[in-house]
Structure formats: structure tokens, C-alpha cells
Amino acid sequence: GQPKAPSVFPLAPCCGDTPSSTVTLGCLVKGYLPEPVTVTWNSGTLTNGVRTFPSVRQSSGLYSLSSVVSVTSSSQPVTCNVAHPATNTKVDKTVAPSTCSKPTCPPPELLGGPSVFIFPPKPKDTLMISRTPEVTCVVVDVSQDDPEVQFTWYINNEQVRTARPPLREQQFNSTIRVVSTLPITHQDWLRGKEFKCKVHNKALPAPIEKTISKARGQPLEPKVYTMGPPREELSSRSVSLTCMINGFYPSDISVEWEKNGKAEDNYKTTPAVLDSDGSYFLYNKLSVPTSEWQRGDVFTCSVMHEALHNHYTQKSISRSPGK
């Protein structure tokens, strides 16, 4: 066959495999023809601890051999020098013990830096005097390199200093989420004042500002209707009571159920849906055991909305006798 030059591969132990003070490094000389090859280490200056194994003829007819050397694990990298006279080839390969370092995740590429979101108070909080409405400003994708975030709050463009201390949360993707909460008065929200959160962070070229206020427009009073379960449902273990709420504006509304003055929790509310006339409607479905409905328990749908008298109304429903 034609003479063929060898390929040379460095051999080094994996990181963590060698707690001992000596480490074995090697070179694999593969796929050459004809014999022989010579292997020296550090141009022949390193002879101590060298073992060069006999060549092996592979099924392809080409030859391979390996040479190893034992060195102290702290020593400099070593070089194997491979010569193949038949093809006039000389190859030098440097082999180094791999150093162990604790693997670290690369920091996520936070392109564009942090983002800011502002959230309105919960409708129930703005409508009940006993509760405190809050506007919330959330900053996400804050990097660990620039973790400091400053919040400045404004009501109708006048700075206020009544925000709670910011809360910081380390996220799983090694970014930080920072939340600032501003307690506000019921009146400031209901009268449509504008709340602004201004966020400073080193990773931002300029501060980010987000504003929020109640939807503008004439408030419209919700109409509330309750409906019992369809007859076909009475054979199931539980039945659905429906509270339909129609014609309200703005869309901020709170809907809950109770039975005998105690809260019922097993309900779901659809989001408020924009109707063709510009008002909103929604449905709320309460699931109750059929037995409670059949024995005549009274269920009450309670609605809170700013256009209602005292911000509150309720509608009750129970099984009428004979059904």
C-alpha cells in the first residue's frame, strides 16, 4: 500500500480523575504505513517514566501505537515528538493535565437589560374602605452585575416617598426580580389620578417610566342576574350556579359567592369581555354539591364596582319549591 502519515492525538486524564500527585499523559499515533514511527518526549530530554507500547496492525492494514509518560501533576505541559521516516512526517503534540475548576454557568445574555411592568390595584381593594389599594412596579431581568434598582414614584407628576421598601427575588435563571409597592388612597385611584413608576439601573441607558391610571370614561352600573342549574345537570354530583354581570364600565370588578354569610370558594370568573356597546360583561360559575341545592340552601352572588351605590350589590338564588 501507499505510505501513509500518522494522525497524532494527545491523551490526558479527565478533570477530577487524578487525586494522586502523579499523572499519566500520552500520545496516540494512529493510521500510519509502513512501520516504523519514533516517539520522543520534550525532544528527547524527558526519558524518565516513558513507556512506548508495541505497534498494532489494524484491520485496515494501517498501524497504530501509543506512548505514555508519568509526570507530577503540578508539572509543565509535555510535548510528544512523532517522526514517520517513510512519509518524512514530524508532528509535535503538547499534552497538559486538565485543571479542575468548578463548572460555572455562563451569565444569561441580558440583551436590552431590565424590563419594567406596572400593575393596578385589585378592584376589591379600591372599593372597600377597610382595605389598602396598592400600585405595583415590577422590574425583571436585573443582572447580578448591576443589581441596584432605584424606584421613584409620582402621583400626577408629583414625587411621593410613601412606597414600601423594594422586595428582591433571585430567579432560577440567575436574574433578579425587584418589586416596589406604593400604597395609595381609594380616592386617588377612583378620581383617575395618574401613577408613575420611574426605574433607574446601571444596565439601563436611561430610566424607564411606566404609568397607570383608572380607565377614563363615564362609569356604568353593572346589572346582576343569577341563574340556577340547567335541569339536565341535577342528576350529577354537583351543579353550576351562574352569576351574569352586564353593562358595566370600567372593567374593574370583584365577584364572589357566599352561602349563609360564609364565603364559597369553588367558583371561577371569566375575564371581563368588551361588549359591542363599549360596556363589559362577565360570567361567574359557582359549583356546589347537588344535595345543597336540592335542600334549598340560599346562595348569594356579591358584586363590587365603583358605579354601584355604596360600591356593592348582591343577588341571591335558591331552588324554588316544586322544581
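Yeah, the Cβs are placed from backbone N, Cα and C, and that goes for glycine too.
Taken from Swiss-Prot, the feature domain 'Ig-like 1' applies to 6-96.
This prediction places the mean pLDDT of the domain 'Ig-like 2' (114-213) at 93. Annotation comment: Swiss-Prot describes 114-213 as domain 'Ig-like 2'.
Summarising the annotation, Swiss-Prot assigns domain 'Ig-like 3' to 222-318.
One natural variant named in Swiss-Prot is Thr104 to Met, and its note says In D11 marker.
In Swiss-Prot, a natural variant is listed as Thr185 to Ala, annotated with the note In E15 marker. Around Thr185 (variant position), the C-beta neighbours below 8 angstroms that are at least 6 residues distant in the chain are Pro133. Under DSSP, Thr185 (variant position) is assigned to coil, being neither helix nor strand in the three-state scheme.
Secondary structure of the domain 'Ig-like 2' (114-213) per DSSP, as helix, strand and coil residue counts: 10 helix, 48 strand, 42 coil.
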